[in-house]
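**Student:** Mind having a look at this structure? Questions to follow.
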Amino acid sequence: MTRGERVIAFIERFCIVPEGKLIGQPMRLDPFQKDFILAVYDNPAGTDMAILSIARKNGKTGLIAGILLAHLVGPEAVQNTQIVSGALSREQAAIVFNLAVKMVNLNPKLQEIVHITPSGKKLIGLPCNVEYKALSAEGKTTHGLSPILAILDETGQVRGPQDDFIDAITTAQGAHENPLLIVISTQAANDADLLSIWIDDAVKSKDPHIVCHVYEAPKDADISKRESWLAANPALGTFRSEKDMARQAEKAGRMPSFENTFRNLNLNQRVSTVSPFISRSVWELCGEMPINTPRKWYAGLDLSARNDLTALVIAGEADDGVWDVFPFFWTPQKTLEERTKTDRAPYDVWVREGLLRTTPGASVDYSFVVADIAEIIGDFDLTSMAFDRWRIDQFRKDADAIGLSLPLVEFGQGFKDMGPAVDTLESLMLNGRVRHGMHPVLTMCAVNAVVVKDAAGNRKLDKSKATGRIDGMVAMTMSVGAANGEVTEQGGDFDDFIFRPLSM
């Protein structure tokens, strides 16, 4: 028998189904589960990392429990080693642990060789003295570990490209010559999230040491079709209820607000459960590199709060009717590392790549922004620069200090001014009349951007409801609005006072 076949044989011989309609029966792995195990353990190159991404309710937790028991007292047990499972919440971590305990208690042979410590969420495999711990991001037990096997459950819930808890687990494996990291999860909502980055890297790099099995429905899948369900639910009809799937699909069909949730959790698609202003496919349609040729250019300036992103977006219509977009961003240097973690965005990487500029100190120093803008606009025949008046006074002073004259025009952030600009930008994007070059910082802002409506149906971007920074999209919308002459009078829009938070 191969190594993978021994793992399968152990699970099907010693692991008992602990709950559900098949309770008490020997566990029988579905073909997709066997395929994954064989790919991981019989990989000629050796497997360092394995990813299995499937929709919810496809036997994920049972597979995790079976694999960890194979490493605890089965054919993969290694003398005096440690294995862990990790989840973001205590509840999720407890589910894996409790399922493994139930499997042990249902088999007298396993009961004899596994010591259970419920209070510490710990199992000891007595034959080889292997210790298993169920960890959660809410706990404080990740440091001092050295697991030869780590299984991460529902990593798709991590927002952004980094997570301290997961870092602590993965870096703790460095003491072993052949550690194994297994990730079993439904997909993340966005391309910029950690699991998406791991999956994309596995696909692009073709690293032979990474096994990656992803079951997902096509982007344009019809949510009512069985073939769409089957693409993401390989256990459909066995331990994934087809009747329940049909109910969920019917609900998504009659309730548009539920469709994104269904697509993410049940079709395993990268779809945010919050409806974005611009869909990923539309954004990518406009991803060609922008072209700087002589024309009239319009800018939008979003200064935001002094410790957030400051964004300048310059846009202009080319002879072919397409709008070319050039974004520029600034952020405080002193708090860069902290905000890289809190915002879950690779600001530090973008700074190194020249995509994000920094200013000294803990808040954005507008004098440095002004100096940069003076250099930037030398490449553009700038007609107007739309700005949000709430934070413009210091910016004006810094511009005056170096003798910089800018064609500044006030632009309200309420529904009155933002509404037409949002409509215009959306129309341009939907018709492929934008070239933004997939600038990573602007793309992050686009992914995060959501809109809200007033009673009349007017829309505006809303930072309070966004899933992350949207400053670049606000500036981009303002630049398009400035081009159409959609600017406020000196007094501003009443909506600004009612609907806009005073600080962000």
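A Cβ is built for glycine as well, from the same backbone N, Cα and C atoms used for every other residue.
If you look for the noted substitutions, you won't find them, since the model keeps the original residues.
Listed in Swiss-Prot is the mutagenesis experiment Arg56 to Ala, annotated as follows: Almost complete loss of ATPase and DNA packaging activities. Among the sequence features in Swiss-Prot, the mutagenesis site Lys57 to Ala is noted as follows: Almost complete loss of ATPase and DNA packaging activities. Among the mutagenesis results in Swiss-Prot, Lys60 to Ala has the note: Almost complete loss of ATPase and DNA packaging activities. The residue drawn here is the original one. Annotation source Swiss-Prot lists Mg(2+) binding site at Asp471.
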**Student:** Pop the Cα-Cα gap between the residue listed as 'Mg(2+) binding site' and Lys57 (mutagenesis position) into the table, whole Å please.
**Tutor:** 38
**Student:** Counting across all protein chains present, how many other Cβ atoms fall within 10 Å of the Cβ of Lys57 (mutagenesis position)?
**Tutor:** 19
**Student:** Which one of these mutagenesis positions has the most other Cβ atoms within 10 Å of its own Cβ: Arg56, Lys60?
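**Tutor:** Of the mutagenesis positions Arg56, Lys60, the highest Cβ count within 10 Å belongs to Lys60.
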**Student:** Could you tally the C-beta atoms, other than its own, that fall within 10 angstroms of the C-beta of the residue listed as 'Mg(2+) binding site'?
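**Tutor:** 31, counting other Cβ atoms within 10 Å of the residue listed as 'Mg(2+) binding site'.
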**Student:** Can you check what DSSP calls Asp471 (Mg(2+) binding site), collapsed to helix, strand or coil?
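**Tutor:** Going by the DSSP assignment, Asp471 (Mg(2+) binding site) falls within a helical segment, counted as helix.
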**Student:** Distance check, please: Cα of Lys60 (mutagenesis position) against Cα of Asp471 (Mg(2+) binding site), rounded to an integer number of angstrom.
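**Tutor:** On Cα coordinates alone, these residues lie 38 Å apart.
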**Student:** Measuring Cα to Cα, how far is Arg56 (mutagenesis position) from the residue listed as 'Mg(2+) binding site' in Å?
**Tutor:** 34
